[in-house]
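A.B. asks: In case it's useful when we look at the structure, here is the feature table from Swiss-Prot:
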ACT_SITE  R322  active site
ACT_SITE  S346  active site
DOMAIN    99-232  domain 'Bacterial Rho-GAP'
DOMAIN    242-418  domain 'TR mART core'
MUTAGEN   R149 to K  Loss of GAP activity
MUTAGEN   E383 to D  Loss of ADP-ribosyltransferase activity; when associated with D-385
MUTAGEN   E385 to D  Loss of ADP-ribosyltransferase activity; when associated with D-383
Amino acid sequence: MHIQSSQQNPSFVAELSQAVAGRLGQVEARQVATPREAQQLAQRQEAPKGEGLLSRLGAALARPFVAIIEWLGKLLGSRAHAATQAPLSRQDAPPAASLSAAEIKQMMLQKALPLTLGGLGKASELATLTAERLAKDHTRLASGDGALRSLATALVGIRDGSRIEASRTQAARLLEQSVGGIALQQWGTAGGAASQHVLSASPEQLREIAVQLHAVMDKVALLRHAVESEVKGEPVDKALADGLVEHFGLEAEQYLGEHPDGPYSDAEVMALGLYTNGEYQHLNRSLRQGRELDAGQALIDRGMSAAFEKSGPAEQVVKTFRGTQGRDAFEAVKEGQVGHDAGYLSTSRDPGVARSFAGQGTITTLFGRSGIDVSEISIEGDEQEILYDKGTDMRVLLSAKDGQGVTRRVLEEATLGERSGHGEGLLDALDLATGTDRSGKPQEQDLRLRMRGLDLA
């Protein structure tokens, strides 16, 4: 209700008050003057929705980020700029007043994500860049809408604006990747360290830089698939599956639709299948040596990590076996201590499989609950493989050589708690009979290997 009032001089108010004074029943009543503050409050009008102070402050905070989007649109192309107009509509956006500055920034960066596709497109010429063109055109490539500048700008946009953690991580790694000893991001700036390096580099060094940029673009192509799927609103799994098929071809495609009722998606089945079908050697070598994964390895690693995140622990402790030759991740771990393998850990329910892999090396018995049964996915289904995630902590319960000189080791998942590997019913028939030497005399061996309950046969 809007109340209108007028201000009168004091004498008029006093006269009016006396004129209307009287009694209301037993109560004496008279008119009093309305305080000025009450009159001002009654005359106040609310601003229309969206035009209040908080809304104006929110709009002011958002303005710089809108300017960034417009700048990105001009840099990466008009088509990319047009693609962001619908997402920026006022109807779809939450009220600016309800968001913090950080939330507004993140929202604007996410709205700008489609622009990055234009930048990745402009960078495509780097896939065929020669040493001669690099030396001649670096300034052009690293300025304006040049390929190197567009690539660096697009990767920053993906790193800061993608909702997909894997895409953000991959973009960040690419920006930091060394090209000729200089981070890729710096190659997108003319006049800096990269420009100086190009001027002083030998022809052989320039050729090596060009080769490294070609390798970068292989990874960029896979990242672009993921961003395109995100912009279209497609599931993350589809982008990963498309990337695996593009990289591995029929080798990956053979797993499509093979396990429709299983717990894992097509992309996860592809990754697990490719790993067990020979890719485990290259992937684990890179993981254990701390090397950067190539594009194909990174895709498999993403798919396998997603499968492990989805899988839950087994209801009961599972006993499996592993055979290795040479040194392994647990060789230097003392009994009672915890260690882990930086790579994925393949084990089998069949001790015979472990013996065939071990030879005269090491046979390990493992007790755990977090392993994934990949026997139905692997082309080597008869190996009855149980696969543990990379970095799974294992406690060494026992490590000793038997009478034949084979190292026998017992591990349990650290999350199980101490002595879970000694549970009755799980450990049976050690059967490590003492061997004999050439003279026929019994060989000495660690007495602990005689304890029943550790099936290391």
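Glycine too: its Cβ is placed from the backbone N, Cα and C atoms.
Every position carries its original residue.
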A.B. asks: Counting distance between Cα atoms, which of the recorded positions R149, R322, S346 is nearest E385 (mutagenesis position)?
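C.D. replies: Looking at Cα distances from E385 (mutagenesis position), the smallest one goes to S346.
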A.B. asks: As a test of the contact definition, list every same-chain residue at least 6 positions from S346 (active site) whose Cβ is closer than 8 Å to its Cβ.
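C.D. replies: Looking at Cβ-Cβ distances below 8 Å from S346 (active site), excluding near sequence neighbours, one finds T276, Y280, R322, E385, L387, Y388.
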A.B. asks: Given R149 (mutagenesis position) and E383 (mutagenesis position), what distance in Å do their CA atoms have, once rounded to a whole number?
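C.D. replies: With distance taken Cα to Cα, E383 (mutagenesis position) is 50 Å from R149 (mutagenesis position).
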A.B. asks: Work out, from DSSP, the number of helix, strand and coil residues along the domain 'Bacterial Rho-GAP' (99-232).
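C.D. replies: Secondary-structure breakdown of the domain 'Bacterial Rho-GAP' (99-232): 108 helix, 4 strand, 22 coil.
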A.B. asks: Within 10 angstroms of the C-beta of R149 (mutagenesis position), what count of other C-beta atoms is obtained when all protein chains are considered?
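C.D. replies: Other Cβ atoms found within 10 Å: 22.
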A.B. asks: Report the same-chain neighbours of E383 (mutagenesis position): residues 6+ apart in sequence with Cβ closer than 8 Å to its Cβ, ordered by sequence.
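C.D. replies: Set apart from E383 (mutagenesis position) by at least 6 residues yet with Cβ under 8 Å, we have S348, D350, V353, S375.
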A.B. asks: Please compute the mean pLDDT of the model over the domain 'TR mART core' (242-418).
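C.D. replies: Value for the domain 'TR mART core' (242-418), mean pLDDT as a whole number: 91.
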A.B. asks: What's the number of neighbouring CB atoms sitting within 10 A of the CB on R322 (active site)?
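C.D. replies: A 10 Å sphere around the Cβ of R322 (active site) contains 24 other Cβ atoms.
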A.B. asks: If you draw a 10 Å sphere around the Cβ of E385 (mutagenesis position), how many other Cβ atoms fall inside it, taking every protein chain shown into account?
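C.D. replies: Around the Cβ of E385 (mutagenesis position), 23 other Cβ atoms lie within 10 Å.
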A.B. asks: When DSSP is mapped onto helix/strand/coil, what comes out for E383 (mutagenesis position)?
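C.D. replies: In the DSSP reduction, E383 (mutagenesis position) maps to helix.
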